[in-house]
Amino acid sequence: MSDSNDDRPFRPFQSQYRWPGVDLLAYKEEGSAPFRSVTRQVLFSGNGLTGELRYFEVGPGGHSTLERHQHAHGVMILKGRGHAMVGRAVSAVAPYDLVTIPGWSWHQFRAPADEALGFLCMVNAERDKPQLPTEADLAMLRADDAVAAFLDGLAG
């Protein structure tokens, strides 16, 4: 059982980006959406908080789901380097970079083949379900050369 709503005032950082009482979870249910090599940890949830703070780690060569939803995210890169897409903007990301994901923006994170990409993600506790892109959405996104290269894993 995850203690992400654990009321202990201190939980020290452990090696490998782990914290005591916090379960290492699958990013999403297999087959629910396309992604590769991603884990999730819910660090803070409940106990009067209206948001959640989660740590995601994208393994080497992996990527999060390309999705959008009504709610916004705030992200801070903690580990490794990679690339992120928000809307039609693609950027290299590195530790301590901040990424703002407005509502209804297509977004995805990708790790390079040789290292993992880890990040904190702050989000509302109550939120809508993500939407996956349709073929028409993908065609619109791929009309931008930088976005097409990113989606093909060629960014950077």
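In case you wondered, yes, glycine gets a Cβ from its N, Cα and C as well.
Pulled from Swiss-Prot:
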type	residues	note
ACT_SITE	Cys121	active site
BINDING	Glu67, His69, His73, His107	Mn(2+) binding site
DOMAIN	55-122	domain 'Cupin type-2'
MUTAGEN	Cys121 to Ala	Loss of activity
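For the binding-site residues listed here (His69, His107), the lowest count of other CB atoms within 10 A around the CB belongs to His69.
In terms of DSSP secondary structure, the domain 'Cupin type-2' (55-122) contains 0 helix, 42 strand, 26 coil. If you compare Cα positions, Cys121 (mutagenesis position) sits closest to His73 out of the binding-site residues Glu67, His69, His73, His107. Listed in chain order, the residues near the Mn(2+) site other than Glu67, His69, His73, His107 are Arg68, His71, Ile101, Ser105, Trp106, Pro130, each with its Cβ within 8 Å of the site Cβ centroid. For the domain 'Cupin type-2' (55-122), the model's pLDDT averages out at 98. In sequence order, Ala33, Trp106, His107, Gln108, Pro130, Gln131, Leu132, Pro133 are the residues of the chain that are 6 or more apart from Glu67 (Mn(2+) binding site) and have a CB within less than 8 Å of its CB.
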